[in-house]
Amino acid sequence: MMGSVELNLRETELCLGLPGGDTVAPVTGNKRGFSETVDLKLNLNNEPANKEGSTTHDVVTFDSKEKSACPKDPAKPPAKAQVVGWPPVRSYRKNVMVSCQKSSGGPEAAAFVKVSMDGAPYLRKIDLRMYKSYDELSNALSNMFSSFTMGKHGGEEGMIDFMNERKLMDLVNSWDYVPSYEDKDGDWMLVGDVPWPMFVDTCKRLRLMKGSDAIGLAPRAMEKCKSRA
């Protein structure tokens, strides 16, 4: 009886320190302590972060490999030069068209020449290939310049006999205006000294000059005709 009371008094006895400090804390089995639990959680949080970092690094590495493996975009073709004018026909095409036209026997090019008359304040331009003879040219000039009349003193195709000096001088003196032309040599000659096709090819311009001024051309025309003969 006394022993049990002493034990109870001992348990309820006040003393300095935490109660039960002299007793060994019983083992709590397999439960973890607070500090162990915190350390474990920290370790678990670090492991996924490391895994994510490694995954991101792998992804970046893979992307860089893909970019290096992919070919670069092909270079864009240079912009074409803007065509000026319409239709856009270049010079070499024009030359090809002209050569093809000549080879195919197309129409001949026009032979435009300027026509002037002494005392007339204006000029005319005609296409010699529109006419077939000197007579047709004379009629056309008569319509252009009413003051000009060309008599039919010539022979075949309206050609003038430049080999006969007397007839030539009579012809020049009988006309108020005499048709003359500048040939490729730069010499002024009387119209009708050569056959018509040759005249069309050699004539550069026409001039209806006064008969008194054309007298000086007669000897020169005779000399040139003799040299051609």
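Cβ coordinates are placed from backbone N, Cα and C, and glycine is handled just like the others.
Don't expect the noted substitutions in this model, because it carries the original residues.
Among the sequence features in Swiss-Prot, the mutagenesis site Leu16 to Phe is noted as follows: Suppresses the axr3-1 phenotype; when associated with L-88. For Pro88 to Leu, Swiss-Prot lists a mutagenesis experiment annotated as follows: In axr3-1; gain of function. Affects auxin-related developmental processes. Affects photomorphogenesis. Recorded in Swiss-Prot as a mutagenesis result, Val89 to Gly carries the remark: In axr3-3; gain of function. Affects auxin-related developmental processes. Affects photomorphogenesis. Residues or ranges marked as domain 'PB1' in Swiss-Prot: 110-211. Swiss-Prot lists Lys114 to Ala among its mutagenesis entries, and the accompanying note reads: No effect on interaction with ARF7. Quoted from Swiss-Prot, the note attached to the mutagenesis of Asp118 to Asn states: Suppresses the axr3-1 phenotype; when associated with L-88. Where Swiss-Prot documents Pro121 to Ser as a mutagenesis experiment, the accompanying text is: Suppresses the axr3-1 phenotype; when associated with L-88. Quoted from Swiss-Prot for the published mutagenesis Asp183 to Ala: No effect on interaction with ARF7; when associated with A-187. Loss of interaction with ARF7; when associated with A-114 and A-187. Annotation of the published mutagenesis Asp187 to Ala in Swiss-Prot: No effect on interaction with ARF7; when associated with A-183. Loss of interaction with ARF7; when associated with A-114 and A-183; the original residue is retained in the structure shown.
Cα of Asp118 (mutagenesis position) to Cα of Asp183 (mutagenesis position): a distance of 19 Å. If you take every residue in the domain 'PB1' (110-211) and average the pLDDT, you get 77. Cα to Cα, Pro121 (mutagenesis position) and Asp187 (mutagenesis position) are separated by 24 Å. Taking Cβ-Cβ distances under 8 Å and a sequence gap of 6 or more within the same chain, the neighbours of Asp183 (mutagenesis position) are Met189, Thr202, Cys203, Lys204. Cα of Lys114 (mutagenesis position) to Cα of Asp187 (mutagenesis position): a span of 16 Å.
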